[in-house]
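Per Swiss-Prot, the features are as follows:
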BINDING   Ala133, Thr134, Gly135, Gly136, Ser137  AMP binding site
MUTAGEN   Arg69 to Ala  4-fold decrease in activity
MUTAGEN   Arg89 to Ala  2-fold decrease in activity
MUTAGEN   Lys90 to Ala  30-fold decrease in activity
MUTAGEN   Lys93 to Ala  Small increase in activity
MUTAGEN   Tyr103 to Phe  4-fold increase in activity
MUTAGEN   Glu106 to Leu  1 million-fold decrease in activity
MUTAGEN   Glu106 to Gln  2-fold decrease in activity
MUTAGEN   Tyr107 to Phe  Small decrease in activity
MUTAGEN   Tyr107 to Asp  2/3-fold decrease in activity
MUTAGEN   Gly108 to His  2/3-fold decrease in activity
MUTAGEN   Gly108 to Ala  Small decrease in activity
Amino acid sequence: MSIASYAQELKLALHQYPNFPSEGILFEDFLPIFRNPGLFQKLIDAFKLHLEEAFPEVKIDYIVGLESRGFLFGPTLALALGVGFVPVRKAGKLPGECFKATYEKEYGSDLFEIQKNAIPAGSNVIIVDDIIATGGSAAAAGELVEQLEANLLEYNFVMELDFLKGRSKLNAPVFTLLNAQKEALKK
């Protein structure tokens with residue numbers, strides 16, 4: 001199967017909720033994909049195929065998943081690729097010494113952490129999450145990968161809200177599996 005055919009089938013499983021969590025947003029819930037093992041496998045296969053095509057000569061060493069929805073498919077993708085999985089968590093959730101990065105949210109700021117010994121310097125890393133909106137949390141994860149002195153190859157997202165221009169904040173190429181939302185909902 002091609003990436004486009006995987007995406008077409010996966011898109012049919014999404015549930016849409018207009019004006020959630022705020023006015024102008026069409027929330028596309030991708031959780032129904034995980035209720036169907038066949039669709040979940042196709043989600044993983046689509047990302048794996050993309051990464052094999054995008055980086056045929058490069059060994060990927062780690063998948064870094066953002067709390068919390070990056071945890072839903074990041075470990076399974078890492079397993080399918082035969083690489084390690086490393087979580088980026090909210091402050092205070094990881095033991096030991098951690099690097100920290102702040103990001104802005106709608107109502108203030110938040111802090112992400114990654115363990116200092118999680119990834120050896122020079123490792124090749126892919127960051128995954130469910131959606132890119134404003135790009136703040138993904139940019140913070142990218143900053144953490146830089147603090148580890150690893151090579152951030154790409155950000156991978158299931159979906160994207162294009163009109164929020166989040167990818168402009170990111171320091172590496174972006175791949176979005178499912179069709180992006182080009183504009184906000186009309187009021």
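Here the Cβ of each residue, glycine as well, is placed from N, Cα and C on the backbone.
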I'd like to know which of the binding-site residues Thr134, Ser137 has the most other Cβ atoms within 10 Å of its Cβ.
Ser137
Residues lining the AMP site besides Ala133, Thr134, Gly135, Gly136, Ser137 (CB within 8 A of their CB center) are Tyr103, Glu104, Ile132, Ala138, Ala139, Leu164, Gly166, Lys169
Argmin Cα dist to Tyr103 (mutagenesis position) over the binding-site residues Ala133, Thr134, Gly135, Gly136 returns Gly136
DSSP, reduced to three states, assigns Gly136 (AMP binding site) to helix
Could you give the Cα-Cα distance between Gly135 (AMP binding site) and Lys90 (mutagenesis position), in whole Å?
16
By the count of other Cβ atoms within 10 Å, pick out the sparsest of the mutagenesis positions Tyr103, Tyr107.
Tyr107
Among Gly108, Gly135, which are recorded positions, the residue with the most C-beta atoms within 10 angstroms of its C-beta:
Gly135
C-alpha of Ala133 (AMP binding site) to C-alpha of Arg89 (mutagenesis position): distance in Å?
18
Euclidean distance between Cα atoms of Tyr107 (mutagenesis position) and Thr134 (AMP binding site), Å:
13
If you compare CA-to-CA distances from Lys90 (mutagenesis position) to each of the recorded positions Arg69, Tyr107, Gly108, Gly136, Ser137, which comes out shortest?
Ser137
